[in-house]
Amino acid sequence: MTTSYMNGHVTEESDSGIKNLDLASPEEYPKHREMAVDCPGDLGTRMMPVRRSAQLERIRQQQEDMRRRREEEGKKQELDLNSSMRLKKLAQIPPKTGIDNPIFDTEEGIVLESPHYAVNILDVEDLFSSLKHIQHTLVDSQSQEDISLLLQLVQNRDFQNAFKIHNAVTVHMSKASPPFPLIANVQDLVQEVQTVLKPVHQKEGQELTALLNAPHIQALLLAHDKVAEQEMQLEPITDERVYESIGHYGGETVKIVRIEKARDIPLGATVRNEMDSVIISRIVKGGAAEKSGLLHEGDEVLEINGIEIRGKDVNEVFDLLSDMHGTLTFVLIPSQQIKPPPAKETVIHVKAHFDYDPSDDPYVPCRELGLSFQKGDILHVISQEDPNWWQAYREGDEDNQPLAGLVPGKSFQQQREAMKQTIEEDKEPEKSGKLWCAKKNKKKRKKVLYNANKNDDYDNEEILTYEEMSLYHQPANRKRPIILIGPQNCGQNELRQRLMNKEKDRFASAVPHTTRNRRDHEVAGRDYHFVSRQAFEADIAAGKFIEHGEFEKNLYGTSIDSVRQVINSGKICLLSLRTQSLKTLRNSDLKPYIIFIAPPSQERLRALLAKEGKNPKPEELREIIEKTREMEQNNGHYFDTAIVNSDLDKAYQELLRLINKLDTEPQWVPSTWLR
């Protein structure tokens, strides 16, 4: 995987962290020049590698063009030479007749036909004989002297060896170039054609389908793909060629790196341009580069498989490496950056509290490497070496995702979200109050960045990014309390009551506290804990209640100790709470499992309520849907899972399945719960 990485999109980095966060307008977003090479999926443009056969074809074409130019130049020179005194003198010599020049004897010479031109191959003896004939033809002293020099040159052993080499190269260059495959997967192309032809009932389409399905055609296509795959493989570079190329970089310290890269394993590196240089910017976890440990950030790439890289644009590097696999030979100038040996990084697991789409992020260093995720996803962060851009895998994708993806670092995400909020507040117009409505006193907030190190608890006012998680398997004798959350008329109370009625030995509710007087049929400790108002208010001040309220001048509430009593009895405590109670519950030691009961569509919700004899107004239904969105937006980071209650029976079965799964499978919980 090779991409380009442009620095300075968002920050100026220093040892102290981020100096500046510049959120530009969409028109001013930096232009991405990253081109993913060898990246999983169909990313970027692909170009066939240049093989030796194709190079020879181009060389041969260049030679043909040079030959034509030489002929044109020769004609011009001939006009000038005809005016010379020497040629005038030679023209006075009577022409000889009957001279047989072996140069033009095609029967003795080897004539090779080429797609471009015919080449005559002569021996040294033929050249020597031709010069002898010319020597007898020219009678002036200057010509005789010139011919004598040529005869001596032809008899020289070095010239004869060079002449043989010339003939050998000419023969090789004259051979027709072998065809180069356009694609190596013609079988896939034929399958696409067959898919297109399925609905076609015309005679020609059916004939083509039958022809493509014929065994001989199928065998031909298979043979084509096998040969094409071998043809498209680059020829390995020899040590001699590598060492010869090193000499071109005289005083520079270079190193040679060889990496074996399989077709299905990306290289896993990013590059950037610095002037004419191509510099390795980032090593991505999971790629061949990271596994080899031979490529490092800051190395300058001089050559890849004998092809010079210095001076190339990152797009050209993309084209070059798009289909390379096998042995890759890099000639590098090692980075001058002094870095401590990399410490063994521990993998941390985090729960995402926001949605992220790299295609909509103008600041991601490489969009092809960006990892998209949704609120509630578990991410396995394997590298925080770059504090702004972590490398991570999404839960469940480790086997299908060979390369780690880039996700925003925690502090980076917090800072830019804080900056966005500040900008939005500054742009928000001041609404003028009306005469019949009191103007709301808007509290002025100090514009400071959120410091994650000072507070790990989340408020609705705080910026939610990630929460570190750990796997937890509940003990058999200490069940996690089940909390049902949802808007009114969404069925959470009905689901809770059905569980209580059907499995009384397994589920129980916490006994609430109250300040009202006990009635005759009530039993203290079974129906309510009856306490004084003074004691109740003292417990509120001490934070002992999960939630509480006042009804008809009496206080009611559910305490943490009441829930703990149910857990200690070995039963599962069932609670239906308001969202305001979730933070207190999460900060306790009860380890709650919170399930959000969401309503179905507005029409389906109307039908469900009609079965219960309710006839809600359209505005009431819209209010329920809007309340659902509000609860998800403000408290969704507390939810472990959600159930859409489109059918009460199905919702009950799904709820029971989730509760049973807590006994058989470990679940992700905040790491602070286990410390």
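Keep in mind that glycine also has a Cβ here, set from the backbone N, Cα and C atoms.
Here the original residues stay in place, and none of the substitutions has been built in.
Quoted from Swiss-Prot, the note on mutagenesis experiment H32 to A is: No effect on interaction with PARD6B.
Among the mutagenesis experiments that Swiss-Prot reports, R33 to A is described with the note: No effect on interaction with PARD6B.
Here Swiss-Prot describes E34 to A as a published mutagenesis experiment; the accompanying note says: No effect on interaction with PARD6B.
Here the residue is the original one, while Swiss-Prot reports the published mutagenesis V37 to G with the comment Prevents interaction with PARD6B. Does not affect localization to the tight junctions.
One mutagenesis experiment named in Swiss-Prot is D38 to A, and its note says Prevents interaction with PARD6B.
Secondary structure from DSSP puts L150 (mutagenesis position) in a helix. Quoted from Swiss-Prot, the note on mutagenesis experiment L150 to G is: No effect on PARD6B interaction. Prevents interaction with PATJ; when associated with G-154.
If you look up Swiss-Prot, you'll see 179-235 marked as domain 'L27 2', on the strength of sequence analysis. Per-residue pLDDT, averaged along the domain 'L27 2' (179-235), amounts to 83 for this model.
Quoted from Swiss-Prot for the published mutagenesis E207 to Q: No effect on interaction with LIN7C. Applying an 8 A CB threshold to same-chain residues 6 or more apart, the list for E207 (mutagenesis position) is empty.
A mutagenesis experiment is reported in Swiss-Prot for this position, L208 to G, and the note states: Prevents interaction with LIN7C. Look at L208 (mutagenesis position): DSSP puts it in a helix. Neighbour density for L208 (mutagenesis position): within 10 A of its CB lie 15 other CB atoms from the protein chains shown.
Taking the Cβ of H216 (mutagenesis position) as reference, no residue of its chain lies under 8 Å away while being at least six apart in sequence. According to Swiss-Prot, the mutagenesis experiment H216 to N carries this note: No effect on interaction with LIN7C.
Annotation of the published mutagenesis H224 to N in Swiss-Prot: Partially prevents interaction with LIN7C; the original residue is retained in the structure shown. DSSP classifies H224 (mutagenesis position) as helix under the three-state reduction.
Looking at Swiss-Prot, the entry for mutagenesis of D225 to N says: Prevents interaction with LIN7C. Long-range Cβ contacts of D225 (mutagenesis position) within its own chain (separation 6+, distance under 8 Å): A184, N185, V186, Q187.
Per Swiss-Prot, the feature domain 'PDZ' maps to 256-336. Assigned with DSSP, the residues of the domain 'PDZ' (256-336) fall into helix, strand and coil as follows: 13 helix, 34 strand, 34 coil.
What Swiss-Prot records for 345-417 is domain 'SH3'.
Swiss-Prot gives this note for the published mutagenesis L379 to P: Failure to restore localization of PALS1 and PATJ to cell-cell contacts and to restore tight junction and adherens junction formation in cells where PALS1 has been knocked down. Secondary structure from DSSP puts L379 (mutagenesis position) in a beta strand.
For G486, P487, Q488, N489, C490, G491, Q492, N493, the entry in Swiss-Prot reads ATP binding site. The number of other Cβ atoms within 10 Å of the Cβ belonging to N493 (ATP binding site), over all protein chains shown, comes to 14. For the recorded site, N493 (ATP binding site), the DSSP three-state label reads helix.
Among the mutagenesis positions L150, L208, H224, L379, the residue whose Cα lies closest in space to that of P487 (ATP binding site) is L379. Here the binding-site residues are G486, P487, G491, and the one whose Cβ sees the fewest other Cβ atoms within 10 Å is P487. Within 8 Å of the centroid defined by the CB atoms of G486, P487, Q488, N489, C490, G491, Q492, N493, the record's ATP site, lie the Cβ atoms of I597, P599, N645, excluding the listed residues themselves. Every protein chain shown contributes to the tally, and the Cβ of L150 (mutagenesis position) ends up with 15 other Cβ atoms within 10 Å.
The secondary structure of G486 (ATP binding site), as reduced to three states from DSSP, is coil rather than helix or strand. Taking all protein chains in view, 19 other C-beta atoms sit within 10 angstroms of the C-beta of N489 (ATP binding site). Note on L379 (mutagenesis position): other Cβ atoms within 10 Å of its Cβ, all shown chains, come to 23. Put simply, L379 (mutagenesis position) is 34 Å from N489 (ATP binding site) when counted between their Cα atoms. Here C490 (ATP binding site) comes close to I597, A598, P599, I624, T628, N645: these same-chain residues lie at least six apart in sequence, with C-beta atoms under 8 angstroms from its C-beta.
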